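A.B. asks: Before I ask anything, let me first share the structure, which is written out below as structure tokens.
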Amino acid sequence: MPMRIERDLHMAIGNGETSYTKNSRIQEKAMFQMKSVLEEATRAVCTTLLPQTMVVADLGCSSGPNTLRFVTEVTRIIAHHCKLEHNRRHDHLPQLQFFLNDLPGNDFNNLFQLIEQFNKSSTTHKGDAATEALQPPCYISGLPGSYYTRIFPSESVHLFHSLFCLQWRSQAPEQLKGTQKSCLDIYITKTMSPSMVKLFQQQFQKDFSLFLRLRYEELVSGGQMVLTFIGRKHEDVFTGESNHLYGLLAQSLKSLVDEGLVEKEKLESFYLPIYSPSVGEVEAIVKQLGLFNMNHVKVFEINWDPYDDSEGDDVHNSIESGENVAKCLRAVMEPLVASQFGERILDELFKEYARRVAKHLENEKTKHAVLVLSIEKAIIHV
């Protein structure tokens with residue numbers, strides 16, 4: 001069955017050992033790294049706009065615990081801000097409306113169960129005057145749909161947030177269909193032709209520009225966006241950290257072709273709908289559109305192995321790290337890979353991938369480059 005983004009682009013569902021719920025620690029670590037940026041943007045909304053009902057949207061929310069961590073963090077920031085700045089009573093706190101958005105294939109059933117647990121946990125604090133006085137009323141809804149389309153009314157949202165989503169494209173470049181390529185070129189490689197690389201770059205430019213235009217329409221004047229996604233440290237597109245990550249996946253798929261487990265034609269027609277941009281590429285699009293003021297942009301790094309918290313260049317156990325990296329990538333890629341090659345190859349594929357990652361880490365400890373962008377809707381004078 002051919003891959004379809006709107007159907008197949010979602011994280012591995014459920015709560016099993018290969019699920020996204022159990023393998024989303026990298027995203028959790030990224031959320032911790034960008035907390036100060038999120039706090040600054042949230043406080044700016046509270047200070048400048050003073051909304052009675054604050055509408056917050058998490059775009060590409062997925063279905064794991066990080067989604068509710070975001071809700072908890074924003075609620076905490078607002079409660080703390082109101083206490084410090086205004087010493088507000090509970091009846092004067094803003095009401096919070098959270099919209100959790102993702103494509104229809106997302107595991108919304110699991111997400112709604114987490115929301116129910118979250119609401120029950122919040123309810124247990126009722127009656128505790130000290131705690132309740134600091135808790136803004138909070139309402140949470142799911143919102144299926146692509147963030148590459150309009151999903152909110154005009155000027156209705158105060159704060160947009162997105163974590164590890166905007167590296168995903170709305171589609172693989174259309175012009176690549178039917179193009180002759182190497183089995184290893186599922187993403188950008190050093191041997192890929194410049195014309196093919198340009199197609200990946202143009203798809204990013206098209207998608208990111210569209211995303212910003214859509215959010216501009218949906219944000220209130222002075223509204224904020226905090227966007228965190230996989231990028232690259234250097235401007236040279238051939239030296240991106242993601243190139244290694246997905247290159248090893250391509251090699252693993254090629255090994256299954258050699259074993260007769262995967263059809264060569266299926267691998268030759270497979271592209272990842274991904275692009276990891278540089279800071280320069282992101283800034284250029286924001287400035288070119290002129291729709292947003294840029295408050296903050298930075299790059300930080302996270303080890304491939306989410307359980308490796310060391311800052312050095314050595315990997316202490318490459319085999320274990322290889323397995324950890326494979327679990328994380330499987331949780332993200334499983335539905336896409338299964339739609340193209342079938343579910344029966346998944347265990348063998350990611351076993352091979354873990355082996356290749358371990359070998360790679362013996363020679364080079366590699367890290368994800370993560371971009372954090374904080375922007376504010378600009379006032380355009382006609």
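Cβ coordinates are placed from backbone N, Cα and C, and glycine is handled just like the others.
What Swiss-Prot records for Tyr20, Cys61, Asn66, Asp102, Leu103, Ser146, Tyr147 is S-adenosyl-L-homocysteine binding site, and it gives similarity to another entry as the kind of evidence. Feature annotation from Swiss-Prot assigns anthranilate binding site to Gln27, Trp168; the stated evidence is similarity to another entry. Here the residue is the original one, but Swiss-Prot notes a mutagenesis experiment at this spot, Gln167 to His: Increased activity with benzoic acid as substrate, but no activity with salicylic acid as substrate. Mutagenesis annotation in Swiss-Prot: Gln167 to Met, described as No effect on substrate specificity; the structure shown retains the original residue. One mutagenesis experiment catalogued in Swiss-Prot, Tyr246 to Trp, is accompanied by this note: Decreased substrate specificity and increased activity with benzoic acid and salicylic acid as substrates. What Swiss-Prot lists as Mg(2+) binding site is Glu268, Phe270, and the listing cites similarity to another entry.
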A.B. asks: For Trp168 (anthranilate binding site), name the DSSP secondary structure in the helix/strand/coil scheme.
C.D. replies: strand
A.B. asks: Round to a whole number and give the Cα-to-Cα distance in Å for the pair Ser146 (S-adenosyl-L-homocysteine binding site) and Glu268 (Mg(2+) binding site).
C.D. replies: 27
A.B. asks: Over all shown protein chains, what is the count of other CB atoms within 10 A of the CB belonging to Gln167 (mutagenesis position)?
C.D. replies: 19
A.B. asks: If you count other C-beta atoms within 10 angstroms, which of the binding-site residues Gln27, Asn66, Ser146 is the most crowded?
C.D. replies: Gln27
A.B. asks: Taking the recorded positions one at a time (Tyr147, Trp168, Tyr246, Phe270), which has its Cβ surrounded by the most other Cβ atoms within 10 Å?
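C.D. replies: Counting Cβ neighbours within 10 Å, the top one is Tyr147.
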A.B. asks: Which one is it: of the binding-site residues Asp102, Glu268, which Cβ has the fewest other Cβ atoms within 10 Å in this structure?
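C.D. replies: Each of the binding-site residues Asp102, Glu268 was scored by Cβ atoms within 10 Å; lowest is Glu268.
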A.B. asks: Select the closest residue to Leu103 (S-adenosyl-L-homocysteine binding site) from the following recorded positions, measuring between CA atoms: Gln27, Gln167, Trp168, Glu268, Phe270.
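C.D. replies: Closest by Cα: Trp168.
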A.B. asks: What's the most sparsely packed of the binding-site residues Cys61, Leu103, counting other C-beta atoms within 10 A?
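C.D. replies: Comparing Cβ neighbours within 10 Å for the binding-site residues Cys61, Leu103, Leu103 has the fewest.
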A.B. asks: Helix, strand or coil for Cys61 (S-adenosyl-L-homocysteine binding site)? Use DSSP.
C.D. replies: coil
